[in-house]
Amino acid sequence: MTENVNSSGDSAIKSEDKEEVTVIQEGQAKVGFHGPVFYNPVQEFNRDLTVTVLRQFSADHQKWAEEQKQLKTEEEPPKKKNKLAINEDGKIRILDALSASGLRALRFSKEVPNVGFIMANDFSDNAVASIQENVKLNGVEDIVEAHFGDAVMTMMEHRGIDKRFHAVDLDPYGTASTFLDSAVQCVADRGILMVTCTDMAVLCGNTPEACYNKYDAVTTRMKCCHEVGLRILLRAIDSAANRYTRYIEPLVSISVDFYVRVFVRVHTGAFQAKQSGTKVGTVLVCSGCHSMEPLVLLKRGEGNQQSKYSIPTVRHSISGPGNRCIHCLLPLHQIGPIYLAPIHSKPFVTSLLERLKSTPEAERLGTHGRLQGVLTMVNEELDDVLYYEHNQMANVVKVSVPKSQSVRSAILNAGFKVSGSHCNPRAIKTNAPMHLLWDIYRQVAKDTSVDREKRLAKESAGYHILGQPITNTVNFTLHPGAIEQAKKENLVRFQCNKGKNWGPRQKAKGSVNSTKAGFQLTEHKE
């Protein structure tokens with residue numbers, strides 16, 4: 001078998017039967033294509049992010065495993081050691097459950113240190129054959145195993161404590177909801193589960209009935225829909241884990257391009273799993289002015305009552321008479337349930353950034369600049385639930401859109417926190433109350449002499465908002481914290497997505513729809 005470079009810049013392999021195979025290199029891995037195997041070059045950022053996260057996870061796991069070995073005694077039962085997934089060599093096991101060409105598995109084997117075994121699984125004969133060829137092409141036969149099987153069945157076969165994986169990657173075409181139940185069972189304690197979903201129309205509220213069927217939640221179209229989608233997915237994963245006395249710790253949650261991607265650590269513990277009810281809830285959303293208020297499902301007792309939980313008393317801050325918004329008097333909607341706890345681990349994200357900054361230029365990944373920019377924004381994000389768009393709020397009251405720095409400064413000068421969001425370049429994420437936010441725009445309207453009687457219809461949301469008095473002192477003086485660090489450093493924060501072939505690619509022919517996974521089996525060709 002010989003390899004040559006073709007006119008397009010890719011490589012071409014000519015096998016003994018004279019068949020030409022296109023070879024593409026990404027990172028340190030090469031993959032050859034000559035059949036209907038799914039590959040999307042636009043997802044290079046997704047794969048680079050996964051490699052970066054796994055490198056940090058592997059380093060953390062090795063350090064933790066060494067600490068556990070030092071604490072280990074001769075009388076310690078082996079069952080506990082198996083539960084914690086401590087290998088004698090400290091190496092990790094990875095499952096690429098929907099492997100397609102095997103590119104992810106190959107990159108993990110060549111770019112992530114301390115990896116002992118990788119299972120590259122797929123339910124397509126063509127894909128498995130391609131994985132086997134690519135494993136040989138990259139010379140990683142001692143690490144990567146091509147495996148034919150339904151992803152759900154494969155994960156269920158590895159739910160035993162001594163068979164679990166330290167890292168499980170789910171990157172399906174569309175939703176990952178059908179794989180979550182089996183995935184949370186086959187991850188080792190303190191292991192990492194990495195999940196992608198590309199059904200953004202569902203997660204962003206275009207079809208609430210489909211969202212309910214897939215994720216057991218409902219939502220509507222709103223400016224912060226991408227963060228809502230992330231929180232819906234996290235809640236679905238945590239709910240699946242809770243059934244097995246497990247719970248999740250979100251490490252990084254990203255919404256970019258045409259998909260959401262979450263990295264969560266899976267823990268085991270009945271006491272902590274019960275606390276999940278305090279981390280989820282619904283959100284009241286105004287149909288007029290878009291004001292929001294999260295409502296937690298359960299509250300935990302205090303003092304000696306911490307083991308007891310109760311349903312909290314309903315105290316709405318934006319709901320008035322007739323279940324209408326107190327700011328604009330228009331109806332309220334309720335979305336959820338969603339995950340209300342923090343969706344990022346700031347110490348983990350800081351470690352990722354330090355790793356990226358210390359990487360020599362010659363060893364940097366293909367999307368290094370974008371990784372640094374997005375993770376810097378993530379690290380600056382407040383943990384407060386959801387965000388507003390400053391231009392949307394200005395549009396409600398029909399005033400000229402103020403500069404984002406001016407709005408941020410007014411919030412900071414009032415003594416509250418504010419940040420942007422990696423999901424949206426116009427996002428305002430803050431812990432300030434809604435009345436202060438509307439006071440800011442009432443002040444803008446006052447400064448620009450906006451006449452609500454002439455500019456706004458009397459039944460509109462903006463008319464009612466401008467009719468209320470300003471009760472807070474609004475100071476637009478530039479605050480030092482109003483400019484984001486990522487912007488100061490001129491980092492790549494938001495990618496232009498309108499290039500050729502951008503978006504999810506067509507599903508490979510012969511692949512099995514996720515809705516049929518586990519319900520039909522075909523004879524595998526050995």
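Glycine is treated like the rest: Cβ placed from N, Cα and C.
Annotation comment: Swiss-Prot describes 22-441 as domain 'Trm1 methyltransferase', evidence class sequence analysis.
Here Swiss-Prot flags R47, R104, D122 as S-adenosyl-L-methionine binding site, drawing on similarity to another entry. Around the Cβ of R47 (S-adenosyl-L-methionine binding site), a 10 Å sphere holds 24 further Cβ atoms from the protein chains shown. In three-state terms derived from DSSP, R47 (S-adenosyl-L-methionine binding site) belongs to a helical segment.
For the mutagenesis of R246 to G, Swiss-Prot gives this note: Loss of activity. The structure shown keeps the original residue. The C-beta environment of R246 (mutagenesis position), restricted to residues of the same chain at least 6 apart in sequence and closer than 8 Å, consists of V184, V266, H267, T268, G269, A273. A strand conformation is recorded for R246 (mutagenesis position) in the three-state DSSP classification.
What Swiss-Prot records for C286, C289, C325, C328 is Zn(2+) binding site, and it gives similarity to another entry as the kind of evidence. Reduced to three states, the DSSP call for C286 (Zn(2+) binding site) is strand.
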Enter the number of other CB atoms within 10 angstroms of the CB of C289 (Zn(2+) binding site).
26
Residues near the Zn(2+) site, C286, C289, C325, C328 excluded, by Cβ within 8 Å of the Cβ center?
S287, G288, H290, S291, I318, R324, I326, H327, L329, L330, L332, A461, H464, I465
C-alpha of R47 (S-adenosyl-L-methionine binding site) to C-alpha of C328 (Zn(2+) binding site): distance in Å?
45
Can you figure out which of C286, C289, C325, C328 (the binding-site residues) comes closest in space to D122 (S-adenosyl-L-methionine binding site), comparing Cα atoms?
C286
Secondary structure at C325 (Zn(2+) binding site), reduced by DSSP to three states:
strand
Between C328 (Zn(2+) binding site) and R104 (S-adenosyl-L-methionine binding site), how far is it from one CA atom to the other, in Å?
50
Where D122 (S-adenosyl-L-methionine binding site) falls in three-state DSSP terms:
strand
